[in-house]
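Below: one structure, written as structure tokens.
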Amino acid sequence: MPAIMTMLADHAARQLLDFSQKLDINLLDNVVNCLYHGEGAQQRMAQEVLTHLKEHPDAWTRVDTILEFSQNMNTKYYGLQILENVIKTRWKILPRNQCEGIKKYVVGLIIKTSSDPTCVEKEKVYIGKLNMILVQILKQEWPKHWPTFISDIVGASRTSESLCQNNMVILKLLSEEVFDFSSGQITQVKSKHLKDSMCNEFSQIFQLCQFVMENSQNAPLVHATLETLLRFLNWIPLGYIFETKLISTLIYKFLNVPMFRNVSLKCLTEIAGVSVSQYEEQFVTLFTLTMMQLKQMLPLNTNIRLAYSNGKDDEQNFIQNLSLFLCTFLKEHDQLIEKRLNLRETLMEALHYMLLVSEVEETEIFKICLEYWNHLAAELYRESPFSTSASPLLSGSQHFDVPPRRQLYLPMLFKVRLLMVSRMAKPEEVLVVENDQGEVVREFMKDTDSINLYKNMRETLVYLTHLDYVDTERIMTEKLHNQVNGTEWSWKNLNTLCWAIGSISGAMHEEDEKRFLVTVIKDLLGLCEQKRGKDNKAIIASNIMYIVGQYPRFLRAHWKFLKTVVNKLFEFMHETHDGVQDMACDTFIKIAQKCRRHFVQVQVGEVMPFIDEILNNINTIICDLQPQQVHTFYEAVGYMIGAQTDQTVQEHLIEKYMLLPNQVWDSIIQQATKNVDILKDPETVKQLGSILKTNVRACKAVGHPFVIQLGRIYLDMLNVYKCLSENISAAIQANGEMVTKQPLIRSMRTVKRETLKLISGWVSRSNDPQMVAENFVPPLLDAVLIDYQRNVPAAREPEVLSTMAIIVNKLGGHITAEIPQIFDAVFECTLNMINKDFEEYPEHRTNFFLLLQAVNSHCFPAFLAIPPTQFKLVLDSIIWAFKHTMRNVADTGLQILFTLLQNVAQEEAAAQSFYQTYFCDILQHIFSVVTDTSHTAGLTMHASILAYMFNLVEEGKISTSLNPGNPVNNQIFLQEYVANLLKSAFPHLQDAQVKLFVTGLFSLNQDIPAFKEHLRDFLVQIKEFAGEDTSDLFLEEREIALRQADEEKHKRQMSVPGIFNPHEIPEEMCD
């Protein structure tokens, strides 16, 4: 069967690609059908045939036949793809008469298809694609080869309403292509010319839009015109907006017509966002007229929340657009309206609408409103941060030190506070949630959207609290009271209230905070006793834990309360409801970090530090926790121990702290000494992994002083490492590499990994590099390096590489002497694992380059000490890195290269031979990634490296000849070398283009943003064949701009004494 398929495909391909005979349209339709409706091999064959045909340089000559005779819409779309391809890439090399022919054909086809209203509706997608083709032609032809385009399209629009409607779409697409999407699609100079042409000829387009809006009764045409106008508003000269009847037409004629209200409101929003001072009156008019219309369309007493939930799509869109309009206008022009006393009421009405819209149960709309409330609260606070925040309404007498703007917004801010408290989003720390089925469960996936919403709401509520903390407290206390008495009790209400209470930590005066919090925690603890049922208790517990975790200042100041809270957390650690134990451990660690010192001091009324109580009862506290929760608990206690400053006391605490894990560890080591096979027992290996994880977390918290515990287990741990390595190797030899997937082998590898994590974690926190280098590094290298080298690739631990990287980063010069030994063991064998492709061993890949980066940054002399063959491998691997498809690896590769180049420049002895051997090579490889579209993300770094390299040559830092065979001035050589390199890679470029590009590489090498845009322009040019006519590349203009840039650079340099060699200074300046 596959053989027959191949024959058929070959036959189809031969027939379709034979341009000497007529196109068999039925055959083409069949192949296209195969692509869309076939499966497997059949589909792949069709894809191959169509790709071959599309890439054929003469394929475009078949497009008219395809569009005219094909019965299949997909085939027509395929024909348009061919046409688009030729316009974008080969237009400049087509003879003029053929360009004119294609242009006439496309215009004719659009006129024919769009003149018939029924056809327009039926073939919407097809016409849309034809329009896009025309716009691609315009980007090549207009204004030079088609100066009359704007008057042509405006003239044609007056002949037929249906045609006019489609022409509006074409103008809208052209505007988008030139003003919104031009970056990276057309060169900067060409983009500027197209923008200038659009602005210069806009009056004709504007008159057409005005004519339609004033005279047409054709609703779809008017709608299309408004949509097009919307796209123009962000770039047209402002006179067209503010010195014509446009604003009043939009408001009076279209805003209250259901079909046009959404697009009209979007237009008004776009205008509202303009920031200029000379049109103040027009903005006031815009605001007052829009508000008048709004009150007719949507009376102020409307329940917008209800209207939204019952509304149709376009009604819901209208409410969203309304929020955008109000938010945009008020953020930009609120002070303009505030100044006018006669508009105060209108301003309050606008804020009332904002409040009503803020209550709509739709997150996207709420985010828009929140943006405004945040802006307003922040502005009012920043104007006078230290004004009293007591509420004048509550304190009975008028406070004259409340700033006037604040007074104006006061009544509204009461309502906004209530809104924020009632709608507070879920913070990241809360793990116990109610799911869609109404069950209380542990949340596993973090919702970044919800976290961002929480952060913005938190910030807004903090500002609102600063503006009037009495009111904030009143709202929260009342709402809490209603939870306790049951009138507002629900999980959702309790959650949002507690999340809001937690979010204002630090925004009240300390005394007020204390009074408020004591009430809150007492009420919540009471609620916990009062409510029955595990779910209720879990929700209340999660809220108590969240709030206490947010108020470390309060806890630090009130020891009794802190102790009560921590004991309550220990209670929750026995509560097996989903998520409660996790949250108890997470809250405990937060409190431990923020209040660490209080646990190691003897507090008033206590006989010993609380840490001793914890360590005495540690067994009882953690007996119901899961292993990973125990690890979190150990980390928390570690922060407390880390705060003890008396070394002797601290060492005693560490011994007591690690007693439980050490007992199990010692027992396993003793058994292993008698019978090493115990290290093949699954349960034992699992225990070892868990003990080491505990040590890792403890070390992370205690820091350098953990050395006393590390030293105690260090050599045994490395022996276990070696022993497990041998077990793994033996298993692989006996059963092949698949054995690494088995649970026991995976547990053994966990032990190895955790060993490396413990060592690297401690080294990164240590403070005595010499002691580490002398006592800890030698046994480590002995245990891990040879093992890594000997292992089969699948069994090599990527952590070995990251551990070495951490050691190099931390110890710097202290470890330089060991680098050759480390490299011998890990460099080549890892490189052979990752240089076959870009996918396998992703962790080894990342860590390998992190190690290279560490050596490059901290032990660069070691690079110069390794043999030349190995250094070449290092450089090859850096080049391999920046060509990577994995973004993080490519970025690391570029950073290593840049640092390497800068380091080499400091090494006089090695620099010149390095440049002679590698400079041109590196340049060539950098250009290969610059011109590779899959690497555009790295363009800034490419620009920095290239600019640095060209600058080295220009400033004469490279004294050796880059071309020993024919020694000429390096700058002249480099200009020719790069020009030839680019010409051979892109033979379709004209000499003038290449010459100008190379000139820019020298002129702009001290202005990275300009250098980067210069590269981006070049990337646009290599996509298309330029032909003889390069006028629309505006090379002369670009040349003048580059010359100016060069002169500017020269002037800047002249102003720095000594920057130029005395022989480079012009004669008249020598005197």
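Cβ coordinates are placed from backbone N, Cα and C, and glycine is handled just like the others.
Heads up, this one's the original sequence, none of the swaps are in it.
Since this is a predicted model, take the numbers as computed values, not measurements.
According to Swiss-Prot, the features are:
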- 46-112: domain 'Importin N-terminal' (DOMAIN)
- Ser191 to Ala: Does not abolish Rex-mediated mRNA export (MUTAGEN)
- Val284 to Glu: Does not abolish Rex-mediated mRNA export (MUTAGEN)
- Asp334 to Gly: Does not abolish Rex-mediated mRNA export (MUTAGEN)
- Phe414 to Ser: Strongly abolishes interaction with Rex and RANBP3, abolishes Rex-mediated mRNA export. Does not abolish interaction with RANBP3; when associated with T-411. Abolishes Rex multimerization; when associated with T-411 (MUTAGEN)
- Tyr454 to Ala: Does not abolish Ran binding activity and nuclear export complex formation (MUTAGEN)
- His481 to Gln: Strongly abolishes interaction with Rex and RANBP3, abolishes Rex-mediated mRNA export (MUTAGEN)
- Gln550 to Ala: Enhances Ran binding activity and does not abolish nuclear export complex formation; when associated with A-553 and A-590 (MUTAGEN)
- Arg553 to Ala: Enhances Ran binding activity and does not abolish nuclear export complex formation; when associated with A-550 and A-590. Abolishes Ran binding activity and nuclear export complex formation; when associated with A-513 and A-554 (MUTAGEN)
- Met583 to Ala: Enhances Ran binding activity; when associated with A-590 (MUTAGEN)
- Lys590 to Ala: Enhances Ran binding activity and does not abolish nuclear export complex formation. Enhances Ran binding activity and does not abolish nuclear export complex formation; when associated with A-583. Enhances Ran binding activity and does not abolish nuclear export complex formation; when associated with A-550 and A-553 (MUTAGEN)
DSSP assigns the residues of the domain 'Importin N-terminal' (46-112) as 58 helix, 0 strand, 9 coil
Based on Cα distances to Met583 (mutagenesis position), point out the closest of the mutagenesis positions Ser191, Asp334, Tyr454, Gln550, Arg553. Gln550
Give me the long-range Cβ neighbours of Arg553 (mutagenesis position): same chain, 6+ apart, Cβ under 8 Å, in sequence order. Ser505, Gly506, Glu510, Glu513
Which of the mutagenesis positions Ser191, Phe414, Gln550 has its Cα nearest to the Cα of Tyr454 (mutagenesis position)? Gln550
Relative to the Cα of Phe414 (mutagenesis position), which of the mutagenesis positions Ser191, Val284, Asp334, Gln550, Lys590 has the closest Cα? Asp334
Whole-number Å value for how far Gln550 (mutagenesis position) lies from Ser191 (mutagenesis position) (Cα to Cα): 52
Cβ density check for Gln550 (mutagenesis position), other Cβ within 10 Å (all protein chains) comes to 23
Length of the line joining the Cα atoms of Lys590 (mutagenesis position) and Asp334 (mutagenesis position), in Å: 41
I'd like to know which of these mutagenesis positions, Val284, Met583, is least surrounded, judged by other CB atoms within 10 A. Val284
Which one, from the mutagenesis positions His481, Lys590, has the smallest tally of other C-beta atoms lying within 10 Å of its C-beta? His481
Restricting to the same chain and to sequence separations of six or more, state which residues have a Cβ under 8 Å from that of Asp334 (mutagenesis position). Leu347, Leu376
If you measure Val284 (mutagenesis position) to His481 (mutagenesis position) at Cα, how many Å is it? 45
